[in-house]
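Annotated domain 'MIF4G 1' per Swiss-Prot: 168-431, in sequence order. If you look up Swiss-Prot, you'll see 569-758 marked as domain 'MIF4G 2'. The domain 'MIF4G 3' annotation in Swiss-Prot covers 773-986. For Arg854 to Asp, Swiss-Prot lists a mutagenesis experiment annotated as follows: Does not abolish interaction with UPF3B; when associated with K-851 and R-852. For the mutagenesis experiment Tyr894 to Ala, the note given by Swiss-Prot reads: Does not impair RNA-binding; when associated with A-932. Listed in Swiss-Prot is the mutagenesis experiment Phe1113 to Glu, annotated as follows: Abolishes interaction with UPF1. Mutagenesis annotation in Swiss-Prot: Glu1123 to Arg, described as Decreases interaction with UPF1; the structure shown retains the original residue. For Leu1174 to Glu, Swiss-Prot lists a mutagenesis experiment annotated as follows: Greatly reduces NMD efficiency; when associated with E-1171 and E-1173.
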Amino acid sequence: MPAERKKPASMEEKDSLPNNKEKDCSERRTVSSKERPKDDIKLTAKKEVSKAPEDKKKRLEDDKRKKEDKERKKKDEEKVKAEEESKKKEEEEKKKHQEEERKKQEEQAKRQQEEEAAAQMKEKEESIQLHQEAWERHHLRKELRSKNQNAPDSRPEENFFSRLDSSLKKNTAFVKKLKTITEQQRDSLSHDFNGLNLSKYIAEAVASIVEAKLKISDVNCAVHLCSLFHQRYADFAPSLLQVWKKHFEARKEEKTPNITKLRTDLRFIAELTIVGIFTDKEGLSLIYEQLKNIINADRESHTHVSVVISFCRHCGDDIAGLVPRKVKSAAEKFNLSFPPSEIISPEKQQPFQNLLKEYFTSLTKHLKRDHRELQNTERQNRRILHSKGELSEDRHKQYEEFAMSYQKLLANSQSLADLLDENMPDLPQDKPTPEEHGPGIDIFTPGKPGEYDLEGGIWEDEDARNFYENLIDLKAFVPAILFKDNEKSCQNKESNKDDTKEAKESKENKEVSSPDDLELELENLEINDDTLELEGGDEAEDLTKKLLDEQEQEDEEASTGSHLKLIVDAFLQQLPNCVNRDLIDKAAMDFCMNMNTKANRKKLVRALFIVPRQRLDLLPFYARLVATLHPCMSDVAEDLCSMLRGDFRFHVRKKDQINIETKNKTVRFIGELTKFKMFTKNDTLHCLKMLLSDFSHHHIEMACTLLETCGRFLFRSPESHLRTSVLLEQMMRKKQAMHLDARYVTMVENAYYYCNPPPAEKTVKKKRPPLQEYVRKLLYKDLSKVTTEKVLRQMRKLPWQDQEVKDYVICCMINIWNVKYNSIHCVANLLAGLVLYQEDVGIHVVDGVLEDIRLGMEVNQPKFNQRRISSAKFLGELYNYRMVESAVIFRTLYSFTSFGVNPDGSPSSLDPPEHLFRIRLVCTILDTCGQYFDRGSSKRKLDCFLVYFQRYVWWKKSLEVWTKDHPFPIDIDYMISDTLELLRPKIKLCNSLEESIRQVQDLEREFLIKLGLVNDKDSKDSMTEGENLEEDEEEEEGGAETEEQSGNESEVNEPEEEEGSDNDDDEGEEEEEENTDYLTDSNKENETDEENTEVMIKGGGLKHVPCVEDEDFIQALDKMMLENLQQRSGESVKVHQLDVAIPLHLKSQLRKGPPLGGGEGEAESADTMPFVMLTRKGNKQQFKILNVPMSSQLAANHWNQQQAEQEERMRMKKLTLDINERQEQEDYQEMLQSLAQRPAPANTNRERRPRYQHPKGAPNADLIFKTGGRRR
């Protein structure tokens, strides 16, 4: 314990110390010169002089090394912290991404439900409307039919016509109007008809009605007028029927009948028959004859299918008794009743049904035939695309026409099938065979969403897919009024985009032609190597110049103080700082919210176009900005693509060998926009084709840059795969034929294999039973620090009675390298909990781990290094969780330094000279469990092992394989120093192989002496070190203060310093620590007796036989310990006082000054601080005074602590005195005030006690805390 430090000597005393020291040295030299020879004097003087610099140099080196170690340790800690922070950030981002995905899925599901509900509601409304219209039409027809059938009985008499207008002018005008009947003229025509006498104009009126060019919507008005004619004039219906028959007979001679007129006429006569103007016999026969003529003439081409569909839709329910499938489903789904067909009997409807079904059968045959032809055309076009990369214009145009007619035929077939309540025929789709699209990926069956990590995916990983596909929807955040001007243009562009997409899809599937024509076309079709030009190149250049010129004009016209202009300029200046997805999305939203004007959009396009050529990292984010803004402002993408297209065309035309960075920037920007689908794939492939047409110099770099940017996207997209593959093969052929430079060859190969990597062998996943897969999932995936208890519960539920399951679990635990390195301790924890229920599992796992470690040393192959590291780590964790004894750990450690190592130091095949992996294994085990070898016998065992370990390390360092050119790895030195500094911070490391060997020899000699195998005479040289060893062992019993004496005083804050505070507790702790290896009782017998220095060796102990008395005793002991713990839990814990009082006789000795006449002693006492060391041997306490130099950290810290305590005492003293003085002044002022208010003399201090005046001026506690007399 440190005593009170003496005051330092004055400056005069310090100055006089060197002189006194020199005098004493000279006197000693004169006296000794008489007794010793001169040579001895010189040698001793040299030793004394040279010893001090060496010690100082060693201290400086040690301080420097420790400082470096601390700095390195600090850097490592900072690195670990940075890694942890990055991991946390990644986990947070992952969680955030998962949360966003979950929200998107929920929103999508909600939106889907809403859409389904809206669709169902819309369907219901349509069904109800259809139901209402059907009933209204049914009632109108029925009412009108009854009127027309009863017309002969209700026609007016002759005198009625005399009152009507019979003038020629009005009647001829009315007849002319009948040639242009429309629904809007119904009321006016009905009014004119009621006021005219048309009995002499019936023939003209009939001719006008038959010749009228009606629309489908005007038929009802014409039927209404015919009903009026029929109800008033008896000869109208026969005349009309005769005219219709003549009209249809004349139409038979027409080669190209008018389909619109035919459709209208057929419905017209059907409506006239339904409403009763024509009799059923006359009308139905006319309708059947005309319908049969149409169908017979159209059985092959089916050009009149629209006429039949119109007839079935408007009149099929009454004429043919048709009930459409849509009506049936609506009636069943919404419980609606549609009107029955009561106008015409079912017997008369049957011929019409048969005729229509025959027509539908022929239509389906036609559809199947066209479908087969279309499939053949698709296969032929794929062959052409695969071989040549593109289709000819004639074939392209021919297929477009054929595909359009097929789609029209398919739609008509579906409509007619619904009206006739028939099923559509099966139209199977062709599955493309591998030879159609050649070797490589299957681009026609792309992976499902979430399978982009598989071979054949468009994107390299999930992050790339999210970056290029998951864009924010500005329309969901920005008010619609901010992009209202662009809505129409956006819709037009989207429709054009859809048309273009259909054209592209049709480009893959084309046309009808014979095999001979196809072969001829394949031979004639070649890729033209002439210089190609992009369409609209001149317009693109003009747009570039126009936009760049407008910048100067706007800058001149814009007012310098414009607030919006300042905002836009600031936005464009900050745009290069948007280097991640969140920032660029925020910038897009900001621009759309605050700066969406035509002029600002042009400024943005210019800023994006003139991005610096060195900032290629900005191009993906700028392309994302353009793609994000595209739904709201499509002109940004269009203008930018046009400018890039013109710039590309300019560079290709110029053919200079400068500005390669600008060229690469342009093509890379085009590639990024292509991946966002802003730049069309056709244009991108056309750019690549232009570069391949003149494949030299900069064009090679531009082509490779373009392919490295978007080649994978183009090659793996179905619509561009074939053309891209053809262009890639052409590029490789040109590489072979053109004898390019080695740099260009490498670039071309890299670009090609980036787009189309060679097929890799797929790893076949081993199939295991479900229970084994579940065990592997628990141990290798689910197990973590948080889920250990949960996994243990699940593991306990396994069928342990099944030996196969038990063996598999043991095997999985032994194969610890399959577990994440940071989760190995969780497996040890799990095993420790599992052993309580399955005892033999722990034994088998430990045996397996030890066997694997031994096997690793025997095989010694580098591919097992990570596996061996995991096994060593697992063994250390098993000791931490008390699954193995310390003897197993030390046996393994010694095997690392001795197995396969030749005693004579010669190289061994099991441990080659350059092989340092065993050192790493030792450090791994010591880093894992070495911290628990800090006291008792395990501490001494570790100290002994470290001696042997240093010898092994120095033996490795001394081998000839390590030279100046190939030095010993510094990371191994750092790893060893880190491990030893953690375990024994005060250990003195060896500096050479000889020193390490000498330490091993000394250590072995000491133990041989203790064992009595060597006489003391043979080891006189080692007596002093043997005494030191005994002192170390004695001091281990009483405490760890010797660590302070033997090591560096700077490490005074170690936990060992606390052990000397209480001797009894220390003994108990040491006994408890010695018995930590509790798995077997024999370990206690093997430990060294702490009371005696002799070593006792015992053989195998007696086996413990369990009995009932032992179990009763253990139960009673557990009960007593539990009661004791419950009693002690209520007691207050007494904190141990670290400072032990110094005996009085030592205090008086310490207060005495240094011996007189000793200048050197005074100097030493001035530079040192006296401490008292308390030791104990047996029951006897021993005190020893230590003079610790002031340069040590221990003395400096204690001196600073004393000064701080002294300052705190002085501060409290001053504070207390100030409080007392202030209280006295307040009392005095109060007394004067009370005397002034009461002139009459009175005893005011009658109840107040007299003030106690402390002799030293201490504060009055009663006065301060007001516990004295009462105040008034």
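Cβ atoms are placed via backbone N, Cα and C, with glycine included.
If you look for the noted substitutions, you won't find them, since the model keeps the original residues.
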Cβ neighbours of Arg854 (mutagenesis position) where a neighbour is any other Cβ within 10 Å: 14
Out of the mutagenesis positions Phe1113, Glu1123, Leu1174, give me the one sitting nearest to Tyr894 (mutagenesis position) by CA distance. Leu1174
Most Cβ neighbours inside 10 Å, all chains, among the mutagenesis positions Tyr894, Phe1113: Tyr894
Of the mutagenesis positions Arg854, Phe1113, Glu1123, which one has its Cα closest to the Cα of Leu1174 (mutagenesis position)? Glu1123
List every residue in the same chain as Glu1123 (mutagenesis position), at least 6 positions away in sequence, whose Cβ is under 8 Å from its Cβ. none
Translate the DSSP assignment of Leu1174 (mutagenesis position) into the three-state scheme. strand
Arg854 (mutagenesis position) to Phe1113 (mutagenesis position) - Cα separation in whole Å: 42
Could you tell me the mean pLDDT over the domain 'MIF4G 3' (773-986), as a whole number? 92
Would you count the other C-beta atoms found within 10 angstroms of the C-beta of Leu1174 (mutagenesis position) for me? 18
